[in-house]
Each structure stands twice: as C-alpha cells, then as structure tokens.
Amino acid sequence: MPVRAQRIQHVMQDTIINFYSTSDDYGDFSNFAAWPIKVDGKTWPTSEHYFQAQKFLDEKYREEIRRVSSPMVAARMGRDRSKPLRKNWESVKEQVMRKALRAKFEQHAELRALLLATAPAKLVEHTENDAYWGDGGHGKGKNRLGYLLMELREQLAIEK
C-alpha cells in the first residue's frame, strides 16, 4: 500500500495530527491499516490482528485471529469473552502494542518516513469509540496509541 507522497513532504503547520480511519490522511497510523508485520516468525495481516491475538494464551485461537480476513473481524474476536483473556493482559497490553508498532514502522520504510515527518506534532487517535487508546472523541481520553507513536517516533529519530 503506497503512502501518499504529499503527506511525507507536508510542512507541519498544525501542532496536532488526528488519525483514525484508514482513509484519512494519516490513516496509515491506524492498527487497521493494511500493513503486514512479521513478529516472532509469523506474518500478521495488520498490527490489529497481532494485538488482538495476544490477548489470549490459546495458541489455536490466536492462529484463528491471525488468519481472519479483516482487522474488524480480528477486533471482534479480541472482544470475545467466551474465551479466557490471559491473566496479565492489563499489565502487558502496552508492551504488546509497542512491539506491534515497532514492527510496523521498522518493516515499512515509507511508514517510518511518514512518522518521522510528523515531528514535533502531537499525534491523536481521534475517536469516540475508545477513551484508552484514543481521545474518546472529546479530547479527554488517554490517547495511549498516539503517545506510543510519539514515543516510537523519538526512538526512531535517535536510531536514524
């Protein structure tokens, strides 16, 4: 999937970059964006597939999530509470997200360039659907995905 070249060359005029839908200008930052990642020897269709699968210890169910056709289906499977969540999920979910994001932005040079080009803007997953990973739609959410992307951006700039 090509990154829109005009975004990479875009001179940052705003201090906040909102993203959410994969069709938005910065939609490639979404975990639903169709950028495959390779983690621990397996290829995942999206970072959403990887993240949702890591909620479970059942290897068979994790593999089912990896093989589904869309990130929306993977997200739905990740919310299935008939399957037991791993007990330490709340304490490891940000670590899992960091691993997914690092894989995504290290394995796709054009995405890495896009992320680096956003500095020093604040990145915000702008959605009413999530007040933990996003801003809750009103700016009062935790925006953890945005903060993890900014953290990764800093690390990649140092490693450059």
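Each Cβ is built from the backbone N, Cα and C atoms, and glycine gets one as well.
What you are looking at is a predicted structure, and each value in this text was computed from that prediction instead of being measured.
For the mutagenesis result E48 to A, the note given in Swiss-Prot is Loss of enzymatic activity. In the shown protein chains, 22 other C-beta atoms lie within 10 A of the C-beta of E48 (mutagenesis position).
Experimental mutagenesis is annotated in Swiss-Prot for W89 to A, with the remark: Large decrease in enzymatic activity. In the three-state DSSP assignment, the secondary structure recorded for W89 (mutagenesis position) is helix. Within the same chain, residues at least 6 positions away in sequence whose Cβ sits under 8 Å from that of W89 (mutagenesis position) are K55.
Among the mutagenesis entries in Swiss-Prot is D130 to A, noted as: Loss of enzymatic activity. When other Cβ atoms within 10 Å of the Cβ of D130 (mutagenesis position) are tallied across all protein chains shown, the result is 17.
In the three-state DSSP assignment, the secondary structure recorded for W133 (mutagenesis position) is coil. Packing around W133 (mutagenesis position) is summarised by its Cβ count: 22 other Cβ atoms lie within 10 angstroms of its Cβ, all protein chains included. Swiss-Prot gives this note for the published mutagenesis W133 to A: Loss of enzymatic activity.
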| said: Whole-number answer please: how many Å between the C-alpha atoms of D130 (mutagenesis position) and E48 (mutagenesis position)? | reply: 14
| message | I need the CA-to-CA distance for E48 (mutagenesis position) versus W133 (mutagenesis position), whole Å please. | response | 12
